[in-house]
Amino acid sequence: MKPTAMALMCLLLAAVWIQDVDSKSMLTVSNSCCLNTLKKELPLKFIQCYRKMGSSCPDPPAVVFRLNKGRESCASTNKTWVQNHLKKVNPC
């Protein structure tokens, strides 16, 4: 393979990898509204507290869970597991 083609392929792979890493970390919070919500259930043991999103945020209605290591993740309040977790976790 030519060196320029190899370099171009490496750059392309790096760009795809960075995009994938970035999209996973952005599954959380953007200022005051959730852009995306979790697809899978978050174990209760990782959650410290929660806060509800304001009414000015677009659908779906969501909460932000503050996790043990200072991270935050959004979850849709339409999901049964989220409603159950809200009964067991204190607001922030």
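Even glycines carry a Cβ here, placed using N, Cα and C.
What Swiss-Prot notes for the natural variant Asn36 to Thr is this: In strain: DBA/2J and SJL/J. The Cβ neighbour count for Asn36 (variant position), using a 10 Å radius and every protein chain shown, is 17.
Neighbour density for Val64 (variant position): within 10 A of its CB lie 21 other CB atoms from the protein chains shown. According to Swiss-Prot, the natural variant Val64 to Ile carries this note: In strain: DBA/2J and SJL/J.
Under the DSSP three-state reduction, Asn68 (variant position) is assigned to coil, being neither helix nor strand. Recorded in Swiss-Prot as a natural variant, Asn68 to Lys carries the remark: In strain: DBA/2J and SJL/J.
The separation of Asn36 (variant position) from Val64 (variant position), Cα to Cα, is 11 Å.
Taken residue by residue with DSSP, Asn36 (variant position) is part of neither helix nor strand, so it is coil. Cα spacing between Asn68 (variant position) and Asn36 (variant position): 20 Å, rounded to the nearest whole number.
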